[in-house]
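Chemist: Just lifted these from Swiss-Prot, have a look:
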type	residues	note
DOMAIN	183-348	domain 'DDE Tnp4'
MUTAGEN	G273 to E	In alp1-1; suppression of lhp1 phenotype
Amino acid sequence: MAPVKQKKKNKKKPLDKAKKLAKNKEKKRVNAVPLDPEAIDCDWWDTFWLRNSSPSVPSDEDYAFKHFFRASKTTFSYICSLVREDLISRPPSGLINIEGRLLSVEKQVAIALRRLASGDSQVSVGAAFGVGQSTVSQVTWRFIEALEERAKHHLRWPDSDRIEEIKSKFEEMYGLPNCCGAIDTTHIIMTLPAVQASDDWCDQEKNYSMFLQGVFDHEMRFLNMVTGWPGGMTVSKLLKFSGFFKLCENAQILDGNPKTLSQGAQIREYVVGGISYPLLPWLITPHDSDHPSDSMVAFNERHEKVRSVAATAFQQLKGSWRILSKVMWRPDRRKLPSIILVCCLLHNIIIDCGDYLQEDVPLSGHHDSGYADRYCKQTEPLGSELRGCLTEHLLR
């Protein structure tokens, strides 16, 4: 029997590249924008405010908005503009209210900000907005991914003009010449399932935690940050594993113009840090002596005032975004660094937009309550020499 002949399929002519891109773009646009504008939940704020008003919430609308989301309406709109394209172009299924209306970009951003600002459970945040727990989870993570990518320009090492301004302000405010910032660390505490609870993550206070290191300017803006490392390591080791350390050691930053002091000494650029850090040519720690001289005491007082800038910044960060100050319940350790980074970006955005924090927002106590500084013995001669010059300079 002769083999059956198969019919030839008509081959479609391939679309040229330009037409294919245009077709895909149009398809995305159609899928992303609802046909019925009334199906979008645009009056979310009025509904939310009515649902969540209480004696502890300010009666003034603008103050109430900032109370819930840590940002003014103007700053909130700017944040929405950063992530709008991402939130529209990749809408997951199920992003609807209990009433059945689609979530607007503004409401998605509000849900994410409220989750980060309050640190409340996804169930509680969902109830406050009239959405389910899974919606809060999806919305928050999509917002984090989008802002992490779109707000990078709010956290980068300053250019030379800005560095000169920072150095001038630190000297004017605290008397330390050529100082570029203050460095410090804080712990993000979490619980871990038994299978993940290794000693690496168990810190000196027997908590499971992740480190966050920040370098701050005089306005308490992050100039640099690193996170993701276990709280069980020492601060000096965290520093050496950080990109900031490599940049400084390779003279890619903190290598600007030195300043000549009245006694003729040349002072290079540096940051100040506490006793947990090593004394390096570009990282100046306080004098540690059982019998300090008057000049050492005077230097340490100035040094502590600069270092307190970083401590206050962490108080504001953890007070504004309380998800960082509460004990996190079994977080995904791969995602946690992104959550921390986005909170740092939001911290800078609020400052960059000229916004302000309400008085009750910063933590009332220390940002790392219960953690004592562990002394680092490492001392480099050039660092010791620079500290000596600064100490002598403050006596004049």
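Using the three backbone atoms N, Cα and C, a Cβ is placed for every residue, glycine included.
Give me the local environment of each listed feature.
Modeler: Taking the domain 'DDE Tnp4' (183-348) as a whole, pLDDT averages 95 in the prediction.
Following the DSSP three-state reduction, the secondary structure of G273 (mutagenesis position) is coil. Non-local neighbourhood of G273 (mutagenesis position): A182, I183, D184, L283, I284, T285, R307, each in the same chain, at least six residues away, with C-beta under 8 Å from its C-beta.
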